[in-house]
Amino acid sequence: MRNIFKRNQEPNVAPATTTATMPLAPVAPADNSTESTGPGESQEDMFAKLKEKFFNEINKIPLPPWALIAMAVVAGLLLLTCCFCICKKCCCKKKKNKKEKGKGMKNAMNMKDMKGGQDDDDAETGLTEGEGEGEEEKEPENLGKLQFSLDYDFQANQLTVGVLQAAELPALDMGGTSDPYVKVFLLPDKKKKYETKVHRKTLNPAFNETFTFKVPYQELAGKTLVMAIYDFDRFSKHDIIGEVKVPMNTVDLGQPIEEWRDLQGGEKEEPEKLGDICTSLRYVPTAGKLTVCILEAKNLKKMDVGGLSDPYVKIHLMQNGKRLKKKKTTVKKKTLNPYFNESFSFEIPFEQIQKVQVVVTVLDYDKLGKNEAIGKIFVGSNATGTELRHWSDMLANPRRPIAQWHSLKPEEEVDALLGKNK
């Protein structure tokens, strides 16, 4: 047993080996004093090396020291300026956001207060929002006043209207005045319309003009007298200042009447459709001959009681506002779409062709009274729109007839343009 135990223990004993032993240097004990080479000392060495290298590189640059210092100062200033701008922008943005936020809260509070106050007011008055708006009254605009007179002759069945004077009219012109005149007519019939003379540059015109309407007394009650004051403008549409309406069934015509009435706002007159006319122009320069052919008209204004007209056409050759020659067509009875096809010739030398105008007027023939103008146009070198284009086409195509439709214009408008072109 003892032998077995010894045999089992033998492998645990390491065999003796011969190894070369190296002499070891004595190891100094660890010391935490400042004399040891730590990381702080290595960083200082690196910084010193970098500093030395940096100055060596600078010394290689072929510039004087003062130039290098100046460049460094400028670079520093630029850097500081950029930093300042960035900081300022950030601060302003924060301030703006804060201000808008505060303003939004304030507006919300104000709206809430206003709504609450409005609700309280509505509760006190018992009015809803729509009813409150309806109660607001606009102050009437002061348009001035008109003095007029009325006198009815029962034996002659004739109403005499006197337009006496106006006062305190508003200024519609640039100079602080107006050029007023009065239109007088009886509704619902606008065919018979009178006008006073134009009074220049005044707000208190004295008209003192009378006009007569032949109306049976039985029919007078269904009519309304209208006296509308306009501001005359030579080169554009006349502006209405105001009007006085007198329903005749509210007036006692047993004795003459004279009174003042305030002007009320008048409705602007829509441009009246007067109809269209087709004309043909032909000019032969070598012969100095102008041929005007009146072909037809359509959709003319109704001038007669029966809803028709008796139209005919007048042609005037004019130069510098003077009538040189006059021609006219035959009368076409009871029609608003007459067909004429009538030609008229005028002798005009080539050197004068650009100095003349051809005025075409459509009139309604009246056997008993005055023939009334339905509408008017003129063609020539100083015309405008389709009239000027028609004249230019005629001159560009000598010896060739050029036909063109034209819309009729009010007589006074065309006369004003002709007067401007004198």
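The backbone N, Cα and C atoms fix where each Cβ goes, and this holds for glycine too.
Keep in mind that this is a model prediction, so the values were computed, not measured.
All protein chains considered, the CB of Phe47 (mutagenesis position) has 10 other CB atoms within 10 Å. Secondary structure from DSSP puts Phe47 (mutagenesis position) in a helix. Under its mutagenesis entries, Swiss-Prot includes Phe47 to Ala with the note: No binding to C.botulinum neurotoxin type B (BoNT/B, botB). Requires gangliosides to bind BoNT/B, wild-type binding to BoNT/G.
The annotation that Swiss-Prot gives for the mutagenesis experiment Leu50 to Ala reads: Wild-type in binding to C.botulinum neurotoxin type G (BoNT/G, botG). Cβ neighbours within 10 Å of Leu50 (mutagenesis position), excluding its own Cβ and spanning all shown chains: 10.
In three-state terms derived from DSSP, Glu52 (mutagenesis position) belongs to a helical segment. Here the residue is the original one, but Swiss-Prot notes a mutagenesis experiment at this spot, Glu52 to Ala: Wild-type binding to BoNT/B.
A mutagenesis experiment is reported in Swiss-Prot for this position, Phe54 to Ala, and the note states: No binding to BoNT/B. No binding to BoNT/G.
Under its mutagenesis annotations, Swiss-Prot gives Phe54 to Met the following note: Requires gangliosides to bind BoNT/B, no binding to BoNT/G with or without gangliosides.
Swiss-Prot lists Phe55 to Ala among its mutagenesis entries, and the accompanying note reads: No binding to BoNT/B. Wild-type binding to BoNT/G.
Counting only same-chain residues six or more apart in sequence, the Cβ atoms lying under 8 angstroms from the Cβ of Asp231 (Ca(2+) 2 binding site) belong to Leu172, Asp173, Ser178, Asp179, Pro180, His238, Asp239, Ile240, Ile241. As annotated by Swiss-Prot, Ca(2+) 2 binding site applies to Leu172, Asp173, Asp231, Asp233, Asp239.
The local packing around Asp233 (Ca(2+) 2 binding site), expressed as other Cβ atoms within 10 Å of its Cβ over all shown chains, amounts to 14. The feature Ca(2+) 1 binding site is assigned by Swiss-Prot to Asp173, Asp179, Asp231, Phe232, Asp233.
Swiss-Prot lists Asp233, Ser236, Lys237, Asp239 with the feature Ca(2+) 3 binding site.
Per Swiss-Prot, the feature domain 'C2 2' maps to 273-406; the stated evidence is sequence analysis.
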Can you grab the distance from Phe232 (Ca(2+) 1 binding site) over to Phe47 (mutagenesis position)? Cα atoms, rounded to a whole Å.
97
Return the count of C-beta atoms lying within 10 angstroms of the C-beta of Asp173 (Ca(2+) 2 binding site), excluding that atom itself.
14
Once the chains shown are all counted, how many other Cβ atoms turn up within 10 Å of the Cβ of Asp239 (Ca(2+) 2 binding site)?
14
Taking the Cβ of Leu172 (Ca(2+) 2 binding site) as the centre, count every other Cβ atom within 10 Å, in any protein chain shown.
19
Centre the Cβ atoms of Asp173, Asp179, Asp231, Phe232, Asp233, go out 8 Å, and tell me which other residues of that chain have a Cβ in range of the Ca(2+) 1 site.
Leu172, Ser178, Pro180, Val198, Tyr230, His238, Asp239
